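J.: In case it's useful when we look at the structure, here is the feature table from Swiss-Prot:
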BINDING   D63  Zn(2+) binding site
MUTAGEN   H67 to L  In gk660807; does not cause defects in the formation of the somatosensory dendritic arbor of PVD sensory neurons
MUTAGEN   A74 to V  In gk751884; does not cause defects in the formation of the somatosensory dendritic arbor of PVD sensory neurons
MUTAGEN   G133 to E  In dz203 and gk606935; defective formation of the somatosensory dendritic arbor of PVD sensory neurons
MUTAGEN   G259 to E  In wy935; defective formation of the somatosensory dendritic arbor of PVD sensory neurons. Secondary dendrites that extend from the PVD neuronal cell body are disorganized and fail to form 'T' shaped tertiary dendrites, and furthermore no quaternary dendritic branches are formed
Amino acid sequence: MHLRTLHFLILIGIFIGGQTLGCMKKVCGNNAKNDFRRCPDTDGSCGNYHTERTSGEIIDGVDVRCHLGEPIYAPIEGEMYFWRPYGGKREKSCADQGVRIEGTGQWQGYAVHISSVKLSFFGGHVEAGDEIGEALNRYCFNDRGQNDVEPHVEIRLYKEGRLIDPTHHLQNCMCTGQICESNTRNVLLGDPFKTDKRYNGVRGWDVECQMIDDDDEDSPRAPMIYSPIAGEIVGRIRLFTDSNGAYTGCDNDGIFIVGIDDWLGFEARLYNVKARADIGFGRKRIIQGEPIATRLACENSPDSVFVEIRFEGRVVNITDIITAANCKTPNFPVF
C-alpha cells in the first residue's frame, strides 16, 4: 500500500474516534451529555457555574451528575496527577481525593480538576475518554442532610492558570474543531475575522496550515483539511476567470459546505483547498471533522487556508467557535 494512502487511512481512523477541538468527552458513567445536578437542588444549592453550593460558597466550577462508584473518564488529553481537593483536612479525608489533568495537544494551556474521585492509577499520560477511576461520595464527611443532594463530581477548568466557565465545553458544544491537519489548535495568522484581498475581499479567518514533512517521504506533502461543520452539499469555489471566461490556475480553487443538523442555516467556505477526488461534489453526507480536502500546494500557495462562515446567507463572526475560546451555540437572528 502506498505510504500516503496508508497515512490517509490512519487519518480517517483518527477522525472516527477523535474529539472536536474545544469539546470535552463525557466525564461520568452513563451521563453522556454531562448533565449537571439540579438547580435548585433539594437544599437550594446549585451545580451550575458561579453559583452557590451547599456550603454557601460561590464556586467557579460545575457539578456533573454522577453516582457513587460510577466510572470517571478523562474529559481531555494530558498529564494526570493526584490532587487533594480539601487540602489534606483530616475531617474530610474520605472525600479528599481528586485528579488534575494538565492538557496537552489541543488542550495545551488548559487544566481540569475533578473531585471527588478514587483513581485507578496516580499519574501518566491520558487520552480523552480514558477511564481513570470511580466517583466518591463528596458528602461522606457530613451527615446534615446533604445526602439528598444529587450525587455528582465537581469540575473546574483553568485556561493559562485562570478559572473559566466549562459549561459549553461540556454540554451542547458547538466549536468547529481542528481545520488543518498541521494546526491542532486553529492558530490564526493576523487578526481574526479580517478581510482578505486574495479571495475577492471575503471576511473570515486565515488559519495557519503548514506543509507536512513525513519521515517516510522525500518531499513535504499537503495537509488534510477537515470539515468545520456537518453538511449535506459540497460545492466548488472558483474565484477568477481568464479573458475567455475560463477558470484557470493552480491556486484558483476552494470548496463550500452547506450545513445540516446543529449547523442548519450555516455555510462554510474554504479557500486555498482542493476537494478530495473520491468525495467529489453534489449532495452527500459530510460529518463534522471529516477529511474533505487538502491544502493547495501551488508555487505561490500561502501556508494557510482561509475560512468564511455564513448564516442565512450573511457573513457572521464566530471567532470564539473557530478558536474554541467558547463553544456556546451562537444566537444569530434568522433573516
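Including glycine, each Cβ sits where the backbone N, Cα and C put it.
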J.: Using only C-alpha positions, which one of H67, G133, G259 is spatially nearest A74 (mutagenesis position)? These are the mutagenesis positions in the record.
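T.: Given the candidates H67, G133, G259, the nearest one is G133.
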J.: Just to be sure I understand the packing, how many Cβ atoms besides its own are within 10 Å of the Cβ of D63 (Zn(2+) binding site)?
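T.: The answer is 26 other Cβ atoms.
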J.: May I ask which of the recorded positions D63, H67, G133 is closest to G259 (mutagenesis position) if we compare their C-alpha atoms?
T.: D63
J.: If one measures from the C-alpha of D63 (Zn(2+) binding site) to the C-alpha of G133 (mutagenesis position), what distance in angstrom results, rounded to a whole number?
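T.: Computed Cα spacing between D63 (Zn(2+) binding site) and G133 (mutagenesis position) is 17 Å.
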J.: Give me the non-local Cβ neighbours of G133 (mutagenesis position): same chain, 6+ apart in sequence, Cβ-Cβ under 8 Å, ordered along the sequence.
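T.: Non-local contacts for G133 (mutagenesis position): P71, I72, V99, V117, K118, L119, S120.
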J.: Helix, strand or coil at A74 (mutagenesis position), per DSSP?
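T.: Note: A74 (mutagenesis position) is coil by DSSP, not helix or strand.
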